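What follows is one structure encoded as structure tokens, with my remarks underneath.
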Amino acid sequence: MKRKMLKRLLTSAFACMFIANGLITTTVRAVGPKTGEENQVLVPNLNPTPENLEVVGDGFKITSSINLVGEEEADENAVNALREFLTANNIEINSENDPNSTTLIIGEVDDDIPELDEALNGTTAENLKEEGYALVSNDGKIAIEGKDGDGTFYGVQTFKQLVKESNIPEVNITDYPTVSARGIVEGFYGTPWTHQDRLDQIKFYGENKLNTYIYAPKDDPYHREKWREPYPESEMQRMQELINASAENKVDFVFGISPGIDIRFDGDAGEEDFNHLITKAESLYDMGVRSFAIYWDDIQDKSAAKHAQVLNRFNEEFVKAKGDVKPLITVPTEYDTGAMVSNGQPRAYTRIFAETVDPSIEVMWTGPGVVTNEIPLSDAQLISGIYNRNMAVWWNYPVTDYFKGKLALGPMHGLDKGLNQYVDFFTVNPMEHAELSKISIHTAADYSWNMDNYDYDKAWNRAIDMLYGDLAEDMKVFANHSTRMDNKTWAKSGREDAPELRAKMDELWNKLSSKEDASALIEELYGEFARMEEACNNLKANLPEVALEECSRQLDELITLAQGDKASLDMIVAQLNEDTEAYESAKEIAQNKLNTALSSFAVISEKVAQSFIQEALSFDLTLINPRTVKITASSEETSGENAPASFASDGDMNTFWHSKWSSPAHEGPHHLTLELDNVYEINKVKYAPRQDSKNGRITGYKVSVSLDGENFTEVKTGTLEDNAAIKFIEFDSVDAKYVRLDVTDSVSDQANGRGKFATAAEVNVHGKLKENAEVTGSVSLEALEEVQVGENLEVGVGIDELVNAEAFAYDFTLNYDENAFEYVEAISDDGVFVNAKKIEDGKVRVLVSSLTGEPLPAKEVLAKVVLRAEAKAEGSNLSVTNSSVGDGEGLVHEIAGTEKTVNIIEGTSPEIVVNPVRDFKASEINKKNVTVTWTEPETTEGLEGYILYKDGKKVAEIGKDETSYTFKKLNRHTIYNFKIAAKYSNGEVSSKESLTLRTAR
């Protein structure tokens, strides 16, 4: 189409567009009557995100009455939704055309409405997928064209979201769904939704372009236990209201029935039960239902062939016979990959069912597990291949029937954005809390409509902004702590709770363990905890009653935890100030708040706000930083689950070490050995049991210590209580570099399993660095024994061994014969920073420090000093002197140096002929990047690499083995000049080859 409005946008002095917080700001004009007054209006957040949206003008204000064209031809439900919106916004419809009024034209592709084609100005929904639409607002006119009636209805929903206080930006939208069926399966166990909940939900689905509502409540007896019986008259009236509301909102009302609990398959009884199915379906069909589902989930019977045969017969005798019924939907008895597949092959039930069930029937599946973290593309490909069709997803989030104390308030998360290759039907199972389920459902609408552009974080923020208005920021604080569902056994799903806050907490513990200044971070956390309490109190005071009823207990829980978190910070500050009285007072408050939280039905922020209190209660400034401890075990489980020994000293209570239980199992004796980074005076070992299971919990122990890792001395034996609480094993102070915990007894969740296994979430040591412990170490020096005159010699400097100190910096002086060598440069090794300076002829001082803030490793080469051989010499001496190490306490320790001899011999260097590169060209050009390629120069003797230039400026030097390079972060549709030159070892650079081109539009 012609982009005359885009041209105007680019050339007008008044046009201004920028992106901020997901909103597009444009300068807007009032239309019809021109007043010359300009206002700012926002192209607001739209849900779902449109496939294509272009701002094509300045925008305008809709007049108080409009001309409506096409209402007689357009989809009735779309027109009704439009009229309802106009009435709610006090916009009247003119009885006769008024040229000074805004004009809105509405219709479908196959309607004969000339005004619609004119207003669309070449944009059309004709070539879009089903349910697609085009929307153009321009020059005081608004045009909405649907590919079909559903598309027109969805165009109206987008129009409703665009209009704010009668202002509408000038936009050009073409939009269509990624997935054909998008919606909800009301399939949770527990308190069913009320009738009003369902009506409200159905309207919400239509507004967010969700087109499927599967009615399958587990607690509706006529869906499951009484599936043979017809609904009573009172229930039929209720069902009719739901069916009608669904039709009005372009939602397929899918009636689900679960006969598997006691259906009979064979003989007269089987025929009777099949007829019950038909009769039940007929009654719903007569009420307007055109979509049906027969479920075999959560039953004991695994008669795969019979299940499929019932479906096939129903499909032939009812679905296809009717002619206007959508494809039948089913859930097999095995409905997750773990149940369906073994060693990459389908299990017997799944194989038989897949081979038998008719290809036209939609088969639902929940992903790798019943409730799971993700659906990777490989998993969808596997199941789609087994069933030889696109699958239908029943995603068990935000459902909470397996963990009722917690609310699932997060976005769709862990779903591959290419899932539509194998899935064309996507539904989510909501919570029994209908109102709060809308947050996740809102993001599900975005994911399933525009999968490729889905961003879970943006979708989540947008959902809360659109649903909660002035309370949105408070709701984000609350919901951020309630996104992760984890019942600590078989079910885990959703984005982690408050990940940014958890990272700050972890940073605090690291700083405290490393004796770093944490005052700024502590103040920041005080602010976070105060904001949590404030947000929850605001929500309690201002949330609508229907939402507050669903979350009041969790709001109280987060308030309690926030207060406990603040008390936990008070404990830490008191420890730092050595104020015992303040510490004990804060500890009592923190413990009481934790006890209150743990005794509550409500659950929230278990690994963040709750865990922080637990961590603070067990924190001790004498704790030796777990991340500096090397830990080994008698055995570790890394096959059956990820539970290595290192997890027992990672500072994370949610990971754990487990002795090897997969075949061949290691059934004892069990022990853990901790190697400390220095010699410490220790007096306490902390044992934190695994939190999610008692299996392997240590109840008997022996603690031994050693200075050399070979000769151990026992310091304490005893027993521990059989519970999940953190335990401390205290003893008289003793010097130790190694600590071993031997397991003398442990519990099991298996009969006769006592002592077989051992586990630990954390095993930590408390103590203080041994005063006056001698720090020793030795320097390493690496270099070739022979070098030719004129060549460079790389001299590697590092540390062979360091004892009783953590190194954060090294200081070396490299000595060389100034008559034989000339200093060239110093080169950093990975993860370190090197600063080198020639302090006098024959001496280079080399400073090495950590780039990451972590201790430097003991490595033979930490830095390389490059010397150029200038004259022949036999046995020229290289030495490292004045060597020292800076530790984590800011102390400096001297360490022993070393030396080495090198022979410098005469050499005959081959003649170097400098030539330019050949065949310099662009192999790929797009909007932001250009990739160039070339052939090496005709002569390569002495070739060291290549220098690349952009618009006359050097941008990169690369090695001689490279023959391509990508210039990145370019501007679109812009002319650039690229050049390349070859660099040789004699210091010469070839002539430059040049390339001029324009990036893509």
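Yeah, the Cβs are placed from backbone N, Cα and C, and that goes for glycine too.
Where a substitution is noted, the model still shows the residue that was there originally.
Predicted, not measured: the structure shown is a model, and the values here were computed from it.
Feature annotation from Swiss-Prot assigns active site, proton donor to Asp298. In the three-state DSSP scheme, Asp298 (mutagenesis position) falls into the coil class. The number of other CB atoms found within 10 A of the CB of Asp298 (mutagenesis position), across every protein chain shown, is 16.
If you take the C-beta of Asn429 (protein binding site) and look for same-chain residues 6 or more apart in sequence within under 8 angstroms, you find Ile184, Val185, Glu186, Gly187, Phe188, Trp394, Trp395, Asn396, Tyr397, Pro398, Val399. Here Swiss-Prot flags Gly187, Lys218, Asp297, Tyr335, Trp394, Trp395, Asn396, Asp401, Asn429 as protein binding site, drawing on experimental evidence.
According to Swiss-Prot, the feature domain 'GH84' maps to 180-452. Averaged across the domain 'GH84' (180-452), pLDDT in this predicted model comes to 96.
Feature annotation from Swiss-Prot assigns domain 'Fibronectin type-III' to 916-1001; the stated evidence is sequence analysis. In the domain 'Fibronectin type-III' (916-1001), helix, strand and coil residues by DSSP number 0 helix, 50 strand, 36 coil.
Here the residue is the original one, but Swiss-Prot notes a mutagenesis experiment at this spot, Asp297 to Ala: 99% decrease in activity for 4MU-NAG. Over all protein chains present, the Cβ of Asp297 (mutagenesis position) has 19 other Cβ atoms lying within 10 Å.
The mutagenesis experiment Asp298 to Asn is recorded by Swiss-Prot, whose note states: 99% decrease in activity for 4MU-NAG.
Around Tyr335 (mutagenesis position), the same-chain residues at least 6 positions away in sequence with a Cβ under 8 Å from its Cβ are Asp297, Met364, Trp365, Thr366, Val370, Trp394. In Swiss-Prot, a published mutagenesis experiment is listed as Tyr335 to Phe, annotated Strongly decreases affinity for 4MU-NAG. 99% decrease in activity for 4MU-NAG.
In the three-state DSSP assignment, the secondary structure recorded for Asn390 (mutagenesis position) is coil. Among the sequence features in Swiss-Prot, the mutagenesis site Asn390 to Ala is noted as follows: No change in activity for 4MU-NAG.
For Asn396 (mutagenesis position), the count of additional Cβ atoms within 10 Å of its Cβ stands at 26 [all protein chains shown]. A mutagenesis experiment is reported in Swiss-Prot for this position, Asn396 to Ala, and the note states: Strongly decreases affinity for 4MU-NAG. 99% decrease in activity for 4MU-NAG.
Secondary structure at Asp401 (mutagenesis position), as computed by DSSP, is coil. Counting every protein chain shown, 17 other Cβ atoms lie within 10 Å of the Cβ of Asp401 (mutagenesis position). Quoted from Swiss-Prot for the published mutagenesis Asp401 to Ala: Strongly decreases affinity for 4MU-NAG. 99% decrease in activity for 4MU-NAG.
The Cβ neighbour count for Trp490 (mutagenesis position), using a 10 Å radius and every protein chain shown, is 11. Under its mutagenesis annotations, Swiss-Prot gives Trp490 to Ala the following note: Strongly decreases affinity for 4MU-NAG. 97% decrease in activity for 4MU-NAG.
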Checklist entry - Taking just the CA atoms, what is the gap between Asp298 (mutagenesis position) and Asp401 (mutagenesis position) in Å? => result 14
Checklist entry - What Cα-Cα separation, expressed in whole Å, is found between Asn390 (mutagenesis position) and Asp401 (mutagenesis position)? => result 28
Checklist entry - When you measure from the Cβ of Asn390 (mutagenesis position), how many other Cβ atoms are you left with inside 10 Å? => result 17
Checklist entry - Once the DSSP letters are reduced so that anything not helix or strand counts as coil, what is Asn396 (mutagenesis position)? => result coil
Item to check | Distance [Cα-Cα, Å, rounded] between Trp490 (mutagenesis position) and Asp401 (mutagenesis position) | outcome: 13
